[in-house]
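Database features, via Swiss-Prot:
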ACT_SITE  Asp491  active site, proton donor
MUTAGEN   Leu488 to Pro  No change of product-specificity. No change of product-specificity; when associated with V-489
MUTAGEN   Ile489 to Val  No change of product-specificity. No change of product-specificity; when associated with P-488
Amino acid sequence: MWRLKVGAESVGEEDEKWVKSVSNHLGRQVWEFCADAAADTPHQLLQIQNARNHFHHNRFHRKQSSDLFLAIQYEKEIAKGAKGGAVKVKEGEEVGKEAVKSTLERALGFYSAVQTRDGNWASDLGGPLFLLPGLVIALHVTGVLNSVLSKHHRVEMCRYLYNHQNEDGGWGLHIEGTSTMFGSALNYVALRLLGEDADGGDGGAMTKARAWILERGGATAITSWGKLWLSVLGVYEWSGNNPLPPEFWLLPYSLPFHPGRMWCHCRMVYLPMSYLYGKRFVGPITPKVLSLRQELYTIPYHEIDWNKSRNTCAKEDLYYPHPKMQDILWGSIYHVYEPLFTRWPGKRLREKALQAAMKHIHYEDENSRYICLGPVNKVLNMLCCWVEDPYSDAFKLHLQRVHDYLWVAEDGMRMQGYNGSQLWDTAFSIQAIVATKLVDSYAPTLRKAHDFVKDSQIQEDCPGDPNVWFRHIHKGAWPLSTRDHGWLISDCTAEGLKASLMLSKLPSTMVGEPLEKNRLCDAVNVLLSLQNDNGGFASYELTRSYPWLELINPAETFGDIVIDYPYVECTAATMEALTLFKKLHPGHRTKEIDTAIGKAANFLEKMQRADGSWYGCWGVCFTYAGWFGIKGLVAAGRTYNSCLAIRKACEFLLSKELPGGGWGESYLSCQNKVYTNLEGNKPHLVNTAWVLMALIEAGQGERDPAPLHRAARLLMNSQLENGDFVQQEIMGVFNKNCMITYAAYRNIFPIWALGEYCHRVLTE
């Protein structure tokens, strides 16, 4: 049976040397297979098999797992926290305050039971389907696939890939997406490397997958990221890639297209890609690689026109088509520049550029304890370290962090989009629990969560000259996941600060000692340093270049990736945090804070669309951004009566209410930038909770509470008997077009919204 190990228990004595930490591994989460049959009860084993069977049977209709393995592991704790049967409110029946409190008590009973001993909440952060294949290819090429991934890991990975294969035989960019060449070719290759036969899988799954690929022209039509991975494996030629010259890292920073000016995820992915491209690295040409060369293409491998293939992309993948200017640019570099730097004397500059790239790779690895910014650059950096020296400590240190990214549930094992969302979920959870006013009953839960937030704050800046490594100040910030990860994010810092400030208002005998004021001030300092001239806040750093740089975005699959844009969500979260800080600590940098909030409010108003909506870049989508937009403006002192933007936002959200109450927004809203209901006009608990809180914040209860009552009824009626809430469609997004699961949202936001509803809308 699989068991989740968290924190220090996730590191064995023999691994301690190779798993670096600045926080005693706080928040680390690793799934391990327990081979001790005596540790598993027949009841648990039956539950696991039933969960797997149920997911597989419904896989084409319900793409999200419900993290049932985690619930089975915490079964005893959940039973202890049980508070009786769920309350159901009939249509037309008045929602009573006691009924809401009863629902909240059951919800918190369940949610407290699944809190880890470290104080955070572990949950699935999967969804993208292009991550696992990159890991499998890298481990295969370096010859460590079967030593890093046990037989049980490989079985679960195959289960996951088969479970998320679409009915047409292909795979999407993410688990709810339609089939793409990027997803289909890479996942087909991953299954072959994991040991599946070319005609294996139930119901001819591999045959169907191959047919999907070949019917659309074969793997030459894969996206640029896919071309790189296939080149590394040896089933695609480097001459079929558009150039990724590492010499970009030698250019002066004053140039607007210097990599240091790009969004950190963009530069950190293209950094190792440029190293591999500059090296033209290819793994061992094995019989399986030779077989894949035959399986993936419609013509013999040696007859493929690789130059033509550079700009070939399947129509199913083409979210961001290359502008003509970009094709001319890459063509010029390909035909003129690259030949000069692959032979003497230009090769000397290429070697210098490769050395510079590796210095940046090693800096990123060491500064993140080999977790790295995200899963893509994690695997690419690991591969680069092996290419540089297969026996290096750097490569060994990387291998020990692979499992930080793996998550298993009833649908199988995936690679997550980060090493978790531990801090993010915990900061939200604290605010949700505080909103219920059931603090007395759940003080131990809050105390553990409080400790986690305090210990997760980044307490030092990155070493060395930040200008050399293109880093922002970090001291006082919070990450999305763990302190060991080490990368600040603006809205994570804001939510961490808000949670800390809220708990500072409660008795320390209940929730622990508050965070020291100097550390609160450090967080404020980081937030103030992140505001752009237009008043908005980007995600990780200041916006360092111009939107026109998107013209050279080479990733056909993703939008708006080249620079770090200011976001509605990051801006609004920061406004809330600064407002609360000013209220509790009025003497610290008050004038600067007031100025920052005023500029941010103006930014939010400018970002609002004509119909009253805001486009959400990190959640689905208009409901998510609407919640943040309204909260941010209210934090700035605006009201429904005084602010046209708030009135328009409320009108927009109310216009999207479903006939039976609630809201249900599809991920297609993100992709197409047009509000789109879920298929069948189904309501979604998380969208409904976001809108319920947004409308409460804007004073809807004083004008017409009927939509609020309908939303609350929907949330209450969706609670399961054990206090959990049902897992529905995907709610996270990045880069406009790729979705990501935040499994804890199904608990956090219904609890938070019902808490706000209970105490701000209902009367005694």
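We number each residue from 1, going along the chain as drawn.
Every residue, even glycine, has its Cβ placed from backbone N, Cα and C.
Original residues only: the substitutions mentioned are not part of this model.
Locations of recorded Swiss-Prot features on the structure.
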| residue | record | Cβ within 10 Å |
| --- | --- | --- |
| Leu488 | mutagenesis position | 27 |
| Ile489 | mutagenesis position | 25 |
| Asp491 | active site, proton donor | 25 |
